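Notes follow the structure.
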Amino acid sequence: MSALAIEKSWKDVDLRDGATSHPAGLGFGELTFEDLREDRTIYAASSGWVCTLTIECGTVICAC
């Protein structure tokens, strides 16, 4: 590892403020309040149940 790579850290305020991308990935932190509202409708119809079939015992487990 080069000394230059060690020097570049997202904890360094000057580097962080001058950066054009976020270390968590492109588009991180760009959700608006409208995107986060809980009263929005879901995209796909759902009954609220999630079911899975267990291979070991062959039973169906559902949870709400």
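Glycine is no exception: its Cβ is also placed from the backbone N, Cα and C atoms.
Quick caveat, the model's predicted, so the values are computed rather than measured.
What Swiss-Prot says about the mutagenesis result for SER47 to Ala is this: Decrease in antibacterial activity.
Among the sequence features in Swiss-Prot, the mutagenesis site GLY48 to Ala is noted as follows: Loss of antibacterial activity.
Among the sequence features in Swiss-Prot, the mutagenesis site VAL50 to Ala is noted as follows: Loss of antibacterial activity.
Annotation of the mutagenesis experiment GLY58 to Ala in Swiss-Prot: Loss of antibacterial activity.
Swiss-Prot lists VAL60 to Ala among its mutagenesis entries, and the accompanying note reads: Decrease in antibacterial activity. The 10 Å shell around the Cβ of VAL60 (mutagenesis position) contains 8 further Cβ atoms across the protein chains shown. Under DSSP, VAL60 (mutagenesis position) is assigned to a strand (E or B) in the three-state scheme.
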